[in-house]
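Student: According to Swiss-Prot, the feature 5-(2-oxoethylideneamino)-6-(D-ribitylamino)uracil binding site maps to Arg27, Ser42, Lys61, Arg112, Tyr170, Gln171. If you look up Swiss-Prot, you'll see Arg27, Ser42, Lys61, Arg112, Tyr170, Gln171 marked as 7-hydroxy-6-methyl-8-(1-D-ribityl)lumazine binding site. As a published mutagenesis entry, Phe40 to Tyr appears in Swiss-Prot alongside the note: Impair expression of folded protein. Summarising the annotation, Swiss-Prot assigns 2-amino-4-oxopteridine-6-carbaldehyde binding site to Lys61. According to Swiss-Prot, the pyridoxal binding site annotation covers Lys61, on the basis of similarity to another entry. Swiss-Prot gives this note for the published mutagenesis Ala93 to Val: Activated. Quoted from Swiss-Prot, the note attached to the mutagenesis of Gln99 to Arg states: Activated. In Swiss-Prot, a published mutagenesis experiment is listed as Tyr110 to Ile, annotated Impair expression of folded protein. Under mutagenesis, Swiss-Prot gives Leu128 to Gln with this note: Impair expression of folded protein. Per Swiss-Prot, mutagenesis Cys279 to Gly is noted as: No effect on cell surface expression.
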Amino acid sequence: MMLLLPLLAVFLVKRSHTRTHSLRYFRLAVSDPGPVVPEFISVGYVDSHPITTYDSVTRQKEPKAPWMAENLAPDHWERYTQLLRGWQQTFKAELRHLQRHYNHSGLHTYQRMIGCELLEDGSTTGFLQYAYDGQDFIIFNKDTLSWLAMDYVAHITKQAWEANLHELQYQKNWLEEECIAWLKRFLEYGRDTLERTEHPVVRTTRKETFPGITTFFCRAHGFYPPEISMTWMKNGEEIAQEVDYGGVLPSGDGTYQTWLSVNLDPQSNDVYSCHVEHCGRQMVLEAPRESGDILRVSTISGTTILIIALAGVGVLIWRRSQELKEVMYQPTQVNEGSSPS
């Protein structure tokens with residue numbers, strides 16, 4: 001069974017040069033909590049930056065970003081502390097309800113993700129979904145005001161939730177209007193952090209991965225925002241079917257990393273190059289003819305190319321698990337309120 005913690009949430013980012021922003025809230029209930037994992041956790045993110053947190057140990061909603069603490073009054077935190085204490089009890093009851101219907105005992109998890117995205121062209125998206133033991137359980141479709149059930153238990157929940165038209169419309173309005181309004185507000189609070197630009201360091205590596213098979217890697221790291229476009233070109237033409245892609249993932253220092261690779265016959269005379277675009281900055285690196293790396297460092301003042309003979313450079317790859325959650329047979333009576341929690 002997979003245990004997913006919102007505090008460790010990793011977001012995959014679309015491989016694109018179009019800048020987007022998102023607001024997400026995760027809730028997690030655990031049936032058998034311990035000293036490391038609380039019974040209930042709620043965490044909020046703008047993009048990949050934690051902004052709020054609450055858990056069943058502290059029983060307080062608290063800011064995780066200084067620009068949240070500076071801009072929201074104490075009564076905001078107290079109001080949503082009270083709401084989350086209610087959600088804590090609701091999630092605990094709902095998880096027990098699910099365990100009974102699945103005939104489960106022991107350690108199990110119940111998760112919820114709600115949020116929205118603001119795209120560069122001004123368009124928006126919204127999402128609300130739930131999971132049990134890390135697997136999709138039920139997903140809200142705001143356009144049809146309906147729920148997509150993933151199994152027989154979720155289908156019972158679907159029938160109950162779809163009977164409450166007021167709640168369906170409320171969720172749609174929250175996703176399309178209130179969530180976006182709060183996202184724009186938070187983006188203004190954290191402008192210096194969220195609107196900054198750090199261009200990537202890009203490296204190409206040639207390595208024999210199997211006898212008779214050579215792999216070219218193109219790696220980018222140290223960039224923000226996370227939207228980036230990377231492609232391999234062969235003899236001047238883009239290739240896609242032969243390419244393996246890594247996710248765009250946090251590096252742990254407020255920047256991101258990603259990679260892509262392509263296999264080839266080492267006897268081939270084809271010329272491969274990696275093309276990278278990030279926030280209007282374009283970089284092109286040819287694949288090395290011999291084992292080693294070609295490193296390009298992109299800075300605000302210009303681009304410097306360094307040739308470095310390095311072998312076997314590793315990269316930490318994070319794999320994203322879905323962050324979802326919730327289920328119940330009667331729609332919850334704990335209202336989200338005018339602000340996300």
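Just so you know, glycine gets a Cβ as well, placed from its N, Cα and C.
Looking at the shown structure, what environment does each listed feature sit in?
Tutor: In three-state terms derived from DSSP, Arg112 (5-(2-oxoethylideneamino)-6-(D-ribitylamino)uracil binding site) belongs to an extended strand segment. Every protein chain considered, the tally of other Cβ atoms within 10 Å of the Cβ of Arg112 (5-(2-oxoethylideneamino)-6-(D-ribitylamino)uracil binding site) stands at 24.
Other Cβ atoms within 10 Å of the Cβ of Phe40 (mutagenesis position) number 24 in total over all chains.
Lys61 (5-(2-oxoethylideneamino)-6-(D-ribitylamino)uracil binding site): 22 other CB atoms within 10 A of its CB, across all protein chains.
Ala93 (mutagenesis position) counts 12 other C-beta atoms within 10 Å of its own C-beta, drawing on all protein chains shown.
Contacts of Gln99 (mutagenesis position) defined by a Cβ separation under 8 A and a same-chain sequence distance of 6+ are given as Ser31, Ser105, His108, in order along the sequence. According to its DSSP assignment, Gln99 (mutagenesis position) is helical.
Cβ-based neighbour count (10 Å, all protein chains) for Tyr110 (mutagenesis position) stands at 28.
Spatially close to Leu128 (mutagenesis position) yet at least six residues away along the chain are Arg112, Met113, Ile114, Ile139, Phe140, Lys142, Gln171, Leu175, judged by Cβ distances under 8 angstroms.
DSSP classifies Cys279 (mutagenesis position) as coil under the three-state reduction.
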Student: How many Å lie between the Cα of Arg27 (5-(2-oxoethylideneamino)-6-(D-ribitylamino)uracil binding site) and the Cα of Phe40 (mutagenesis position)?
Tutor: 7
Student: State the count of C-beta atoms found within 10 angstroms of the C-beta of Gln171 (5-(2-oxoethylideneamino)-6-(D-ribitylamino)uracil binding site), not counting that atom itself.
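Tutor: Counting Cβ neighbours of Gln171 (5-(2-oxoethylideneamino)-6-(D-ribitylamino)uracil binding site) within 10 Å gives 21.
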Student: Could you check what DSSP calls Gln171 (5-(2-oxoethylideneamino)-6-(D-ribitylamino)uracil binding site) once collapsed to helix, strand or coil?
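Tutor: Note: Gln171 (5-(2-oxoethylideneamino)-6-(D-ribitylamino)uracil binding site) is helical by DSSP.
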Student: If you count Cβ atoms within 10 Å of the Cβ of Cys279 (mutagenesis position), leaving out that atom itself, what do you get?
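Tutor: Neighbour count, Cβ to Cβ under the 10 Å cut-off: 15.
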Student: Just give me the nearest neighbour of Ser42 (5-(2-oxoethylideneamino)-6-(D-ribitylamino)uracil binding site) among the mutagenesis positions Ala93, Tyr110, Cys279, Cα to Cα.
Tutor: Tyr110
